Amino acid sequence: MTNIRKTHPLIKIINHSFIDLPAPSNISAWWNFGSLLGICLIIQILTGLFLAMHYTSDTMTAFSSVTHICRDVNYGWLIRYMHANGASMFFICLFLHVGRGLYYGSYTYFETWNIGVILLFAVMATAFMGYVLPWGQMSFWGATVITNLLSAIPYIGTTLVEWIWGGFSVDKATLTRFFAFHFILPFIITALVMVHLLFLHETGSNNPSGLISDSDKIPFHPYYTIKDILGVLLLILVLMILVLFSPDLLGDPDNYTPANPLNTPPHIKPEWYFLFAYAILRSIPNKLGGVLALVLSILILMLFPILHMSKQRSMMFRPLSQCVFWILVADLFTLTWIGGQPVEYPFIIIGQLASILYFMIILLILPAISLFENKLLKW
């Protein structure tokens, strides 16, 4: 009799995805981040569900309800800080996952890559709306500033912003709808993750060499299950160190002050994982131009398959492209730093130069270096 795991309609899907899946024999630790993102998503949905049981999405009580969760609910402080810092871990894994895809040329799987970019947008939207929910000063002013950017859209901008707000400013209606969207989006993300995996399993995984690995495959279980478990343990270790020792390390002290529309904080800035995009937004003096640059800074990822000029898929054997890649990483660190600084000299000019370099590397330098490396292959 055949094993139930290979015959049962539901179990065989799991079997083909996580047990008998043929995987390349040489994928490194950089391939762990997919499973880590899955774990992050599960942690966020579970902690978020328990937070939603005690949270109230009303401007009068939202801040107090979060305080109540931390003070009065059993282990409420733990759930709240796991959720807040879980978001940071989520983005660390996301950035490393995308970086891996860029370095090893995984973007040549068009559908998988494009759904991944859509997922990135969805996670960013979810995180933004989640940041508004505690209704602290930075929640309120962050929501005001970011939603206000849509008013830069010609003709329909102002109407659109008021429609999103549900009034003439960020208020009760805004908070209620943000809570509703923040609750539903992770489930949409989960569905998209399944589609992401569906397309990935159509082609099979890429590997560090960028070469076809059909002739050398190993079963996912036990080799990569045990490897993923190690990654998960390390992820949970880092998350719990963050939560239990310095839960407010990545947060903003301003968010411990209840939202006050009459008092603007001296420096309005988003969470650390949005700072690079925020720096790009601020580096353009024109409102519409800034908004376009902000959207394009993420949307540009969709152009990578088109801009791939090299005859090799991975950067493993392309030292010049490697140098440019790491300059891009350094540039993103610079943008993240600038995004958290006040708008004054010399930060303005550094931000503008870093923003120009970001788009230059992706649109011009990397493709040009790739073409040059193709020439070197013939020497």
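Note that Cβ sites are derived from N, Cα and C of the backbone, with glycine treated the same way.
Values in this document were obtained by computation on a predicted structure and should not be read as measured data.
Over in Swiss-Prot, the protein carries these features:
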BINDING   His83, His182  heme b b562 binding site
BINDING   His97, His196  heme b b566 binding site
BINDING   His201  ubiquinone binding site
VARIANT   Ala122 to Thr  In strain: Isolate MSB 53282/NK 7980
VARIANT   Leu233 to Phe  In strain: Isolate MSB 53282/NK 7980
VARIANT   Met360 to Leu  In strain: Isolate MSB 53282/NK 7980
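Structural mapping of features recorded in Swiss-Prot.
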residue : record                   : Cβ within 10 Å
His83   : heme b b562 binding site : 21
His97   : heme b b566 binding site : 20
Ala122  : variant position         : 16
His182  : heme b b562 binding site : 21
His196  : heme b b566 binding site : 21
His201  : ubiquinone binding site  : 14
Leu233  : variant position         : 10
Met360  : variant position         : 13
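Separation of the C-alpha atoms of Leu233 (variant position) and His201 (ubiquinone binding site): 25 Å, rounded to the nearest whole number. Taking CA atoms as the reference points, His196 (heme b b566 binding site) and His83 (heme b b562 binding site) are 24 Å apart. Closest in space to Ala122 (variant position), of the recorded positions given as His97, His182, His201, Met360, is His182, taking the CA atom of each residue. When the Cα of His201 (ubiquinone binding site) is compared against those of the recorded positions His83, His97, His182, Met360, the shortest separation belongs to His97. Comparing His83 (heme b b562 binding site) with His97 (heme b b566 binding site), their Cα atoms are 20 Å apart once rounded. For His182 (heme b b562 binding site) paired with His97 (heme b b566 binding site), the C-alpha to C-alpha distance reads 23 Å.
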